[in-house]
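Notes follow the structure.
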Amino acid sequence: MPSSISVKLVAAESLYKRDVFRSPDPFAVLTIDGYQTKSTSAAKKTLNPYWNETFKFDDINENSILTIQVFDQKKFKKKDQGFLGVVNVRVGDVLGHLDEDTATSSGRPREETITRDLKKSNDGMAVSGRLIVVLSKLPSSSPHSQAPSGHTASSSTNTSSTTRTNGHSTSSTRNHSTSHPSRGTAQAVESTLQSGTTAATNTATTSHRSTNSTSSATRQYSSFEDQYGRLPPGWERRTDNFGRTYYVDHNTRTTTWKRPTLDQTEAERGNQLNANTELERRQHRGRTLPGGSSDNSSVTVQVGGGSNIPPVNGAAAAAFAATGGTTSGLGELPSGWEQRFTPEGRAYFVDHNTRTTTWVDPRRQQYIRTYGPTNTTIQQQPVSQLGPLPSGWEMRLTNTARVYFVDHNTKTTTWDDPRLPSSLDQNVPQYKRDFRRKVIYFRSQPALRILPGQCHIKVRRKNIFEDAYQEIMRQTPEDLKKRLMIKFDGEEGLDYGGVSREFFFLLSHEMFNPFYCLFEYSAYDNYTIQINPNSGINPEHLNYFKFIGRVVGLGVFHRRFLDAFFVGALYKMMLRKKVVLQDMEGVDAEVYNSLNWMLENSIDGVLDLTFSADDERFGEVVTVDLKPDGRNIEVTDGNKKEYVELYTQWRIVDRVQEQFKAFMDGFNELIPEDLVTVFDERELELLIGGIAEIDIEDWKKHTDYRGYQESDEVIQWFWKCVSEWDNEQRARLLQFTTGTSRIPVNGFKDLQGSDGPRRFTIEKAGEVQQLPKSHTCFNRVDLPQYVDYDSMKQKLTLAVEETIGFGQE
């Protein structure tokens, strides 16, 4: 039986701003089944309009489609009509069966508040934001004549009322509503809806009339029957947002387009289940961001709402599930739960048992499903079992209903659910997956949040060490936790990430240079460095070590890599772990071999050693006791193990105790000691320095092209040139284009830009006589379309090895 409903359009938020210098004047057009049309007033110059206007719609059934479109009044007469987004809502999905008694215990109509993300139309124009809508079924009134479904809007005379916040009420027909922004706008709205220029309204109108035109004038069927008779037990008939009928089997929690029959066998039902599963998988594979590339190694997260989601229109289904909206018929909330509403009208749920809140309706079991590189399900967990997101995290949906996550602590985004294990390829080493989980936890801690404001540091390239020392040491730790803004003297470049990456790259080369006597190369090789025990030759050495500790902490805090590797023992010392004999191998291989030989062989009568060590200090040999009166205690087979432990402790730790303490004082001013202990020494090395080895195939795999395609000759020449270079030249190219020669542990897929992860990009730009130009903040290189390989290689090499400094376009 047809019913009447009330639709209150509360507000919209975060609308898309198409003009740089002005905000839109948004108004909304509400349409039921394509022939009942209402319009709100226009809110002036805002991206967050607040209407709070109520509309009444008659002759509604649960299959009716409510379409809400948002336009910019200033542009409504233009070609695109100032389109700002559309939302389609099936009334039955929100209010349930309209023939049921849905009144509350107080006799007032039950209201359902929903929040829906705005969607694109067929023209593909970018939209953003969401609508807050309140729907309620009105009490039954006296019978009235029903207009035939074949009548157009211009011939109908049904009346409705429009209620606004100021209390005024006016009467309007379908053609003319006094609540329209203007008379011209109202006529334009009507003509637009009749001509079908808006794809969403046109689709809903066509599908509704095609399916219901023959039956709506005679009888309205319930969800459990149709013109062919009653459905089998446990089956229900529903209509998606485009008016297409599908069937829900509540027995198996599956959906199908095929109408079930009473004699349907279990085998047929099983085949249908498999078919639906495969259909859902194919739909999921096709979900990508607009303009994005489909990468088999990436992981897609899908939110589902059980049997309430039809087998098509996954975008609307995922958007509905993400809002955590309720559906009538779900029953009472579990014990200890309460439903509340935000000031914007969005429903949320309070669990008084655990004193937590969630957007997810506990009566609706939602799943987060993770797909692997072969598009097979590798994880499926209920949202309720995953628990809340870490502090500062938020889950959002793209325009294509793909779930992504926002880390407000670091102002970055990611596809990966921070509550789930690593979404890396399944063939990567286990330590990388473990490391990623630890990093997510580490970054989510309140102490690692970037504070409001900016920290400005200005340095000269030729005096970067001393200038950085003066700038960083004069700042308080709280100031250093604000967003870093690095400025090179005499250069115009703005720091959106690339300048600061180059700052840390250049500074690490200077402050770890043995020329300053603060660090020295290990005896094992000339690549790893260790603290110089004779750094005291510089009377200010402890202040410099505190400064270096601050720089390392700054790099970790702001996600910047340092171009240096310490000996492994230093990372263990930072974690307060005890050093052992194996750590000596990276410090001095000859000493390690000698101590190891002592443990494996008898030394009685062979070695004449005591519990002391000789330390050379600027040409003077000083004897140091490893234990009290150690120089008079002989080393034997019985106590040689103790000697090895004491000598290792002295050789690695005790000689540099003062310098290391100053270093850690500076480091812990930005990174609390208890947080960094979640890592082991190998992971801490990756956290500070990233990975130096460059994988060309991984680089190519995670590269985007603008103006070029991967098959273009210039691109082939570029990768041929990179392949011919050695690792040092590749590192220089990476530093030229991104500001650092290091890459994250997850490879090029996790390269960071100015606003979060940003892939390496090659753009077609510049004249052939020009050198390539880099944009380090955006990991982008402008590569002209050179005419031959030799000229491209020559100019690329010249740009990488000879250019210096930042400019501004």
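Quick reminder: no glycine exception, Cβ is built from N, Cα and C everywhere.
A mean pLDDT of 83 is what the model gives for the domain 'C2' (1-105). The feature domain 'C2' is assigned by Swiss-Prot to 1-105.
If you look up Swiss-Prot, you'll see 331-364 marked as domain 'WW 2'.
Residues annotated as domain 'WW 3' in Swiss-Prot: 387-420.
Note: the domain 'HECT' (705-809) comprises 44 helix, 19 strand, 42 coil (DSSP; helix = H, G, I, strand = E, B). Taken from Swiss-Prot, the feature domain 'HECT' applies to 705-809.
For the mutagenesis experiment Y516 to A, the note given by Swiss-Prot reads: Has subtle defects on both initial ubiquitination and chain elongation of substrate proteins. Non-local neighbourhood of Y516 (mutagenesis position): F465, E510, N538, Y544, each in the same chain, at least six residues away, with C-beta under 8 Å from its C-beta.
In sequence order, P514, Y527, T528, I529, Q530 are the residues near Y521 (mutagenesis position), counting only same-chain partners six or more apart with C-beta under 8 A. Under its mutagenesis annotations, Swiss-Prot gives Y521 to A the following note: Has defects on both initial ubiquitination and chain elongation of substrate proteins.
Listed in Swiss-Prot is the mutagenesis experiment I537 to D, annotated as follows: Has defects on both initial ubiquitination and chain elongation of substrate proteins. Its Cβ placed at the centre, I537 (mutagenesis position) has 11 other Cβ atoms within 10 Å. Secondary structure from DSSP puts I537 (mutagenesis position) in a helix.
Annotation note: F618 (mutagenesis position) sits in a coil segment as assigned by DSSP. Cβ neighbours within 10 Å of F618 (mutagenesis position), excluding its own Cβ and spanning all shown chains: 7. Listed in Swiss-Prot is the mutagenesis experiment F618 to D, annotated as follows: Has defects on both initial ubiquitination and chain elongation of substrate proteins.
Listed in sequence order, V722, W725, L796, V800 are the same-chain residues at least 6 apart in sequence whose CB falls under 8 Å from the CB of L733 (mutagenesis position). Listed in Swiss-Prot as a mutagenesis experiment, L733 to S is described as follows: In RSP5-1; impairs ubiquitin-thioester formation and catalysis of substrate ubiquitination.
Quoted from Swiss-Prot for the published mutagenesis C777 to A: Loss of ubiquitination.
In the three-state DSSP scheme, Y521 (mutagenesis position) is classed as strand. Each residue contributes its Cα atom, and for C777 (mutagenesis position) and I537 (mutagenesis position) these two points are 40 Å apart. The 10 Å shell around the Cβ of C777 (mutagenesis position) contains 22 further Cβ atoms across the protein chains shown.
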